[in-house]
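Asker: Please find one structure pasted underneath; my questions will follow.
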Amino acid sequence: MTSPAKFKKDKEIIAEYDTQVKEIRAQLTEQMKCLDQQCELRVQLLQDLQDFFRKKAEIEMDYSRNLEKLAERFLAKTRSTKDQQFKKDQNVLSPVNCWNLLLNQVKRESRDHTTLSDIYLNNIIPRFVQVSEDSGRLFKKSKEVGQQLQDDLMKVLNELYSVMKTYHMYNADSISAQSKLKEAEKQEEKQIGKSVKQEDRQTPRSPDSTANVRIEEKHVRRSSVKKIEKMKEKRQAKYTENKLKAIKARNEYLLALEATNASVFKYYIHDLSDIIDQCCDLGYHASLNRALRTFLSAELNLEQSKHEGLDAIENAVENLDATSDKQRLMEMYNNVFCPPMKFEFQPHMGDMASQLCAQQPVQSELVQRCQQLQSRLSTLKIENEEVKKTMEATLQTIQDIVTVEDFDVSDCFQYSNSMESVKSTVSETFMSKPSIAKRRANQQETEQFYFTKMKEYLEGRNLITKLQAKHDLLQKTLGESQRTDCSLARRSSTVRKQDSSQAIPLVVESCIRFISRHGLQHEGIFRVSGSQVEVNDIKNAFERGEDPLAGDQNDHDMDSIAGVLKLYFRGLEHPLFPKDIFHDLIACVTMDNLQERAVHIRKVLLVLPKPTLIIMRYLFAFLNHLSQFSEENMMDPYNLAICFGPSLMSVPEGHDQVSCQAHVNELIKTIIIQHENIFPNPRELEGPIYSRGGSMEDYCDSTHGETTSAEDSTQDVTAEHHTSDDECEPIEAIAKFDYVGRTARELSFKKGASLLLYQRASDDWWEGRHNGIDGLIPHQYIVVQDTEDGVVERSSPKSEIEVMSEPPEEKVTARTGASCPSGGHVADIYLANINKQRKRPESGSIRKAFRSDSHGLGSSLTDSSSLGVGASCRPSSQPIMSQNLPKEGPDKCSISGHGSLNSISRHSSLKNRMDSPQIRKTATAGRSKSFNNHRPMDPEVIAQDIEATMNSALNELQELERQSSAKHTPDVVLDTLEPLKTSPVVAPTSEPSSPLHTQLLKDPEPAFQRSASTAGDIACAFRPVKSVKMAAPVKPPATRPKPTVFPKTNATSPGVNSSASPQATDKSCTV
């Protein structure tokens, strides 16, 4: 164990910290002194300039004989100042350089002394007076801002000191508690050893006395041992508590340390530069530039003998640069302005853990804190960005005021024959008192507002810097703690490339494809800003020619991808909407009729190049598709226009930004809504078009699955019905890898396991079943079976719609009246329907032939047997006797009153039986192979299947009867999902869909309720009603998939034998 003498003591650590803080405090004081000194030099320089021009004006009146004397006077003074402070030419500040060249030029001045004298007295000197006043005033305010920032920095350092002291205190308590715990353990060992020795040394006594003594000694020893154990437990709890406090204190210390270093770095690198550049020097160089340019304008009208010297001064004036002067100043006083060394973590008493502890029990706290920091940072960045924009606009206004080009005095030399004309000209220009008073008042008011926003911006940036440093450290630590050693293999997917890849840029096509697949229902898409780091990474990848969004991975932030798409259009050198058509497009917005507006917009846009129109057509088709999910993503066409308008169409300069932006938003909204009427169709303009099916193109991996034709995809009803039909057909799959579910809804399975897939929950998840348990299955861990009969055939949407509109041609009636069917009857029905199913590959024709409207008791009983066929086959070793069926028949048939079995046709159950791959999953591989390859079936196998089917059906009916009167219990699936937005809404379970959906869509009946506990027992009969009008399946995140949210159905017509009414407030599934 390391000796404590080697560790730094608390006093040593605090002393080192105090020393470092004192050095920083002294450095901050020297910074203010340095800035004060620069202000004094500046004021002195401006005062010298005023004196210079005043004296020069007087000398001009006495001709040029006195100019040499004046020049020598100031040249001598300048030489002495330069020798003392500026020994090297490269360290001379630009204003001082101009001053030196100006003095050298004075010797040349000998003509036009009267005009120059008037200009000096009435124009240039007042300018320097204003510059001096402005410089002093601005420096005072700059000093206040700098002092505030220094106070904030010292406050951060004091907070770090407090956190460090807290860390020392808790760590010392932890060490003390540990030592006390060890002492208690030693006492316990000592007591146990002492007890053993006393028993060994005990001398023999009389029986009675010996027994009494032993009892007393045992009682004393037990009492002592219990006391020691209790003390040990208390000290153990105290040590655990103190250790946890020490860990939290160390984490807090590390976070504060990171935030302090970031604040110090930000102050020295950014804040000082901004204070000098944007506060102290605000308008100084520009005003000085104007004054000297006034002088230059007068001097350039002199004789050619002056040009050589004046060119040198002009060059120096052109080089008046605040940035260069700031750099020279910092180089001259490098020790004052250089950032100090970073604060390093000081381990206390051997605590060498210099990283955040992200393990339990502080991990959840750190995760929550990281999320809170991220939310807070998002808000602060938006607010600070708005303040920055306001500050920059105000700064531009001030720069416009101080850079007014009013230094030209060439009019004063327009062949004036008298001094009166010159004086009148001068007085009418710069020194007009009403004009200058108004200008000065406006400038001071703008400056006050600017400094208010500047202070607010710097304080906000300071807070963001601290929070960002903490957030980054937390995120880095949490990311490393959750990283696993082995990565799971992922299914590789091929990226489809368009034939005309040059027509749509890769970044546009890839971002839109990704959002169409994963982000149509992402709330706040294009409105919420994403991570700037991820936006830059994705942008850089596209610039390298890569496609970072290719494949099925969904590990990108949706807001960042949306930001990349907006950034691309905002950064185009030639925007999609050129400025030369801006007025024509805005004129279209004034039309009230939406159709007429679309026609006029089309006429204006048709003049654009074809590649631009192709991109516009592709983009706005996507935005229209996105707006159809406004209930989920909260982005209707108007919101999309607000977010996308500034990126696509900028307001030209010289226009009112606020009013014009409102027109631009209305224009983009109109194009989104009327994009089909505005842009040419593919026949008129060849090129790639946005396909709404793109988001669904990778949902099925089966090579036998049929794809929807382009002609059918344009019909909403057909596409929606086709989607509903696909969801009703289970698919068999094989696990590629082992998978362990992370939540209660995720299924766990081993490599090679057979899985049953019901429907797609998202791009990354399936709803399915394994080992009789329903749940979610990851898509990238499975392979869909590709056998001749392994993929359920799908009927075309057109044929199914026709079948829905036609009356039923055949009806299957029950063979018995009020009694339940026998086992032989069930076998006949089962075999007959298997043969019909084989002969009719079109599911639509099967549905047409076997639609049943029998709702009497007889059909209910017959359907109860069909229910068993559609349910999961449960093997049973006990045969079902025929004499038992009539006995149980009345009980089973009575369930139809509230179980709604009368609404299930034979065809529905039998078709579901045939569609389900569970029919192929029998006891031996030979049976499954015979079903898949359509080989002759073994009679023994058929008998076993029929026996298992009837047994399963009767067991399920008994379970249904038992639970029909039971109290409703919470549904495991429904109660764990998020609350649905619309009410009433039927939540889907993880059971396979059945053709009952199609029948209910055709013949709507009131929804019956069931106990939620039967969801795992009745496999196919009880399914939630699916609405005909479905937008698209929900695309949830990969970490926790969410079920599809269906809109409210309109099935209100009562059934034949039903008397119950649907209850909207109940969360139970309905039939």
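Just so it is clear, glycine is given a Cβ too, placed from its N, Cα and C backbone atoms.
Keep in mind that this is a model prediction, so the values were computed, not measured.
Pasting the relevant annotations from Swiss-Prot:
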- 22-325: domain 'F-BAR' (DOMAIN)
- 489-679: domain 'Rho-GAP' (DOMAIN)
- 728-787: domain 'SH3' (DOMAIN)
- Arg527 to Leu: Abolished RAC1 GTPase activity. Abolished ability to induce neurite branching. No effect on filopodia biogenesis and neurite outgrowth (MUTAGEN)
- Trp765 to Ala: Loss of the ability to induce filopodia and to initiate neurite outgrowth. Abolished interaction with GPHN (MUTAGEN)
Asker: Counting Cβ atoms within 10 Å across all protein chains shown, which of the mutagenesis positions Arg527, Trp765 comes out on top?
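Answerer: It comes out as Trp765.
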Asker: For the domain 'SH3' (728-787), how many residues does DSSP put in helix, in strand and in coil?
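Answerer: Here the numbers are 3 helix, 30 strand, 27 coil.
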Asker: Does the domain 'Rho-GAP' (489-679) come near the domain 'SH3' (728-787), with 3+ Cβ pairs under 8 Å (pairs 6 or more apart)?
Answerer: yes
Asker: How would DSSP class Arg527 (mutagenesis position) in three states?
Answerer: coil
Asker: Could you tell me the C-alpha distance between Trp765 (mutagenesis position) and Arg527 (mutagenesis position) in angstrom, no decimals?
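Answerer: Rounded to a whole number, the Cα-Cα distance is 27 Å.
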